Amino acid sequence: MKRIRSLWFNAEASYSNLNNSPSLRNKNSTGNNSRSKNYRSFSRFDLINSILLLMMLFLLAIFVTALYLTKSSRLTYSHASRAALFNPLGVISPSLGNHTLNYDPEARESSKKLYELLSDFNTAYYDDENMILGSNLFSKNTYSRQPYVANGYIGSRIPNIGFGYALDTLNFYTDAPGALNNGWPLRNHRFAGAFVSDFYCLQPKLNSTNFPELDDVGYSTVISSIPQWTNLQFSLVNDSKWFNPQNVTLDDVTNYSQNLSMKDGIVTTELDWLNSQIHVKSEIWAHRHIHPLGVVSLEISLNTDHLPSDFDSLDVNIWDILDFNTSHRTVLHSTGTDEKNNAVFMIVQPDNVPSSNCAIYSTCTVKYENSTNPINSSESFEEKDVSSNIYNVILTEDQPKIIVHKYVGIMSTEFNKNKEQQDNTNIGLAKMIALNSKGNYEKLLSSHKRAWYDLYNDAFIEIPSDSLLEMTARSSLFHLLANTRDYNVSSDRGLPVGVSGLSSDSYGGMVFWDADIWMEPALLPFFPNVAQNMNNYRNATHSQAKLNAEKYGYPGAIYPWTSGKYANCTSTGPCVDYEYHINVDVAMASFSIYLNGHEGIDDEYLRYTTWPIIKNAAQFFTAYVKYNSSLGLYETYNLTDPDEFANHINNGAFTNAGIKTLLKWATDIGNHLGEVVDPKWSEISKDIYIPRSSSNITLEYSGMNSSVEIKQADVTLMVYPLGYINDESILNNAIKDLYYYSERQSASGPAMTYPVFVAAAAGLLNHGSSSQSYLYKSVLPYLRAPFAQFSEQSDDNFLTNGLTQPAFPFLTANGGFLQSILFGLTGIRYSYEVDPDTKKINRLLRFNPIELPLLPGGIAIRNFKYMNQVLDIIIDDHNGTIVHKSGDVPIHIKIPNRSLIHDQDINFYNGSENERKPNLERRDVDRVGDPMRMDRYGTYYLLKPKQELTVQLFKPGLNARNNIAENKQITNLTAGVPGDVAFSALDGNNYTHWQPLDKIHRAKLLIDLGEYNEKEITKGMILWGQRPAKNISISILPHSEKVENLFANVTEIMQNSGNDQLLNETIGQLLDNAGIPVENVIDFDGIEQEDDESLDDVQALLHWKKEDLAKLIEQIPRLNFLKRKFVKILDNVPVSPSEPYYEASRNQSLIEILPSNRTTFTIDYDKLQVGDKGNTDWRKTRYIVVAVQGVYDDYDDDNKGATIKEIVLND
């Protein structure tokens, strides 16, 4: 029988024998095999019995044959339904609507304690409902405590008083020389300045570069800052007291609050000044729709309750200032005042770019509260580099408040190219914008807020169980949106986005791979136009990339590592002998836009935008690689992979895998478009060398030894975002790579690392929950309070982190974190397959969801854009659902087959290359049975508009059989090493760990088994890294069902009671009903324990789980029974290493996954007794404290504590 080829099978035919309920848990499906048997049984039926039956069977045969042909076509691509570990068959049904996720109030409340693990959160706050971040601490100016405003074109970092320009004056860690500086390459003093998109200067030399010799062949390009447009100041009593960032001291300020609304991008600052006599409130915003408009609102009022008895009036001079000294790397073109319009203006040019300038035009309205009469400026000043208007007002008890609205038009040459009135000068347009806005504050504010609200209607992420993660998702969206725009972007220039956006000159404001690989993909599913604008910048600089290749004698094109105004090869951005992978990154970003397929992205885009970039990159790499006749493979040389700790190496793994993948893209796209395809591309793609150790661990580069410390994700990038895996052998190697390199990341490395591990773990591991522990590891060490901005480093102290002054804010991390949710936890990937007959590319969406035990209730991605359709992606506790909510075109979805994954089949080194140790780390797994057939493909679906596809979530197995603690909630009661998170100790991954900050003091982890899930611990195991502890103790909090019920009910009562009297009465009745006596005492006689330490543990527990309850206990003595003491069931058990130390590891020649040390223990309850003799109910517990102290080898210079990889507790 001739097989009919069809890439997509018919959705209706696919589910004729399935239960169409959207809930798939515990549903049975007969599968393809049973349907094949039915077909064969029909074909053997005796047709002679009845002519009528013959006719009926004839018709039925036609129908069944059609089904069989469709089935055969499917089987060409997938036998995934035969996998015993996971049934990927889904149900397509009419859309059920919004899919509200379950809300777990206890998990949500507990998650709020995670904020306290953020750096500098002690005086910060977050209003969840209104999305407001803020601080009550008036501090000296330091970058991490400053918010900013931006709209994708203009931006300004806001100092402590709420407006103006300020240099940093505080470093938390040291006052060493350079402590207040930014990092490479400028190494200049950090400042709260103002910036304009694409306003680049040219510098003959920079303070720090990688290739200074290239300064002789081309200037470097870095961002210039413009005069600070938020600069308002006021002075009192003949200018004897000034209110500006330079003159306001810590002692002058009380009742301080500064907050950032992520709903609308407004920064509000309020404070009392001068013995609380004056109240100052400011609001700053960059108009979301009118990009060249910045607005400052300032209210100055008398606090009448704090005025002296002889107070009469207060003279105030308000200064609207433009000061050239607040800009950097610019030349002053002109400055002046416009007395007719009460305005000041200034024009600056970026250094060495006379063809560009930026004009700033500022005008104010000044009115008393409840007055309609504006006050005109009384004086104007024009100095050499400062222009100002002065408004004199008198505050009295009858007129106690003055309101200033400052409207600033900002126009640069780069933005003016997009305007219809291109003949207008920049100053003319800036003036028009400011004057048209003047006096329309409320109307402008309303339109500004509406523009922000409209943006959020296009994108939303829900994580109901975790306030911190949801806030981080929201803040990441906010920060990326604040620094990009989807219109008013020149198509022939695009949108260059620097690492720190529009509020900082970190990394010189230059464009790195951060824009292509980290930020753009995070925006693409929600804001494809913004992503395309960012990619258009690479299109605009493509012609220069071709000149770069020509300069070095290569065909094709070579992008430099850094770009700005131009994309020439510079000392910061060399084109050769450095990070060649940038060419893969740019190509991947462009191809991803095609695979996403938003409006207008079709074969024309592929032919005229993506194809030239990929073709030229393929041409360059074809000439660059060298054939090694001894290996019979192609090699690369003298390069740097993403791990910048290793420079000038050969055969970088990610670079070579990128070349392999890119050459495949070039072949596939060329064939699809009917273009000429170089046969050499396929040959090199097939035969490029990826270095591996004898144990099949991918080496980051040729000659790598085991002493390596990795700066950032490198080899793991082959899994995501590159998608290098294309057969089972590579998949198995990738799993080993994930394990190996997870233990070799620098503790102080950049925040772009662990989002990649989230995606890799979710896609590669069938056990544990490390995809979620990596998610926390992506946030907790890097996110900075109070304004939820990411730092580049987990440790901001340049004296302890390798002399790195972190970029801030680090938008790269915002993009990475969003990708870890959008693509990591959901398993979503843009993908394609090639029809083997026509060579045509067919775009599809891969969906590979897993259960998320650390995130009860799941996650929801609202308004995901794909193929110009709008989707909701829902991961709840049992099912994954894609809802086709808007659009009129079906989409193609593929569910991969996870039966290929063998994440436990790891053989460990045993001191000999020829003998492998039996798998000591092999974790017990409950297998239903081995898969009937390995299949690298999956199951395909066609999802039509107003339908939804629901698939059963893959349920990862337990790492260790019957481990009651795995995937449960955990918190560290003592400090850990920067970059470590406690979740790693229970995540079912033997290659993640938590490590105490020091080895001297006792370190503690507190585990919560969950509500109504108390267990009696009988035995367990601690899996150590190469650094075991000296001893271990375990304590439990004796618990009972009565206590559990009271615990939950008291919390509910607290949330619903309206006043203290009602609260006390209700709790009293609850305790009476439960039989709790007025004087409730629990007998702990006979138990030797450290009372103070036990009480501290209880206090920590209450603070973690129920902070309000801890306060309530102090008010209601009868609740003291909840302060049960922890009972020590394992006391200072000494630890002995279970594994030898291999000499090959010491001499750095060993590239192996080493077996871990372990300590097993059993609990002897006969030596313990609590309460009445014979009573064993106390042994059950929900809360456990695991304490470790010291390290086994206490003679090294490392002050950090033991490495705890996994805690296993059995009942």
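Cβ coordinates are placed from backbone N, Cα and C, and glycine is handled just like the others.
Quoted from Swiss-Prot, the note on mutagenesis experiment LYS2 to Arg is: Abolishes its ubiquitination; when associated with R-27 and R-37. Normal protein targeting to vacuolar lumen; when associated with R-27 and R-37.
Looking at Swiss-Prot, the entry for mutagenesis of LYS27 to Arg says: Abolishes its ubiquitination; when associated with R-27 and R-37. Normal protein targeting to vacuolar lumen; when associated with R-2 and R-37.
Among the sequence features in Swiss-Prot, the mutagenesis site LYS37 to Arg is noted as follows: Abolishes its ubiquitination; when associated with R-27 and R-37. Normal protein targeting to vacuolar lumen; when associated with R-2 and R-27.
The C-beta environment of TRP513 (substrate binding site), restricted to residues of the same chain at least 6 apart in sequence and closer than 8 Å, consists of GLU579, HIS581, ILE582, ASP585, VAL586. Annotation source Swiss-Prot lists substrate binding site at TRP513, ASP514, LYS711, GLN712.
The active site, proton donor annotation in Swiss-Prot covers GLU644. GLU644 (active site, proton donor) is surrounded by 15 other CB atoms, counting those within 10 A of its CB over all protein chains shown.
In this structure, the CA atom of ASP514 (substrate binding site) is 14 Å away from the CA atom of GLU644 (active site, proton donor). ASP514 (substrate binding site) falls within a helical segment according to DSSP. The distance from the Cα of GLU644 (active site, proton donor) to the Cα of LYS711 (substrate binding site) comes to 6 Å. Taking Cβ-Cβ distances under 8 Å and a sequence gap of 6 or more within the same chain, the neighbours of GLN712 (substrate binding site) are PRO642, ASP643, GLU644, GLN745, SER746, GLY749, PRO750, MET752, THR753.
Long-range C-beta contacts of LYS711 (substrate binding site), restricted to its own chain and to partners at least six residues apart, with a cutoff below 8 Å, comprise ASP643, GLU644, PHE645, SER746, GLY749, PRO750. In this entry, TRP513, ASP514, LYS711, GLN712 make up the residues listed for substrate, with the farthest two CA atoms of the set 16 Å from each other.
The 10 Å shell around the Cβ of ASP514 (substrate binding site) contains 25 further Cβ atoms across the protein chains shown. Note: the substrate site is recorded as TRP513, ASP514, LYS711, GLN712; in the same chain, PHE512, PRO642, GLU644, ALA713, PRO750, MET752, THR812 also have Cβ atoms within 8 Å of that site's Cβ centroid.
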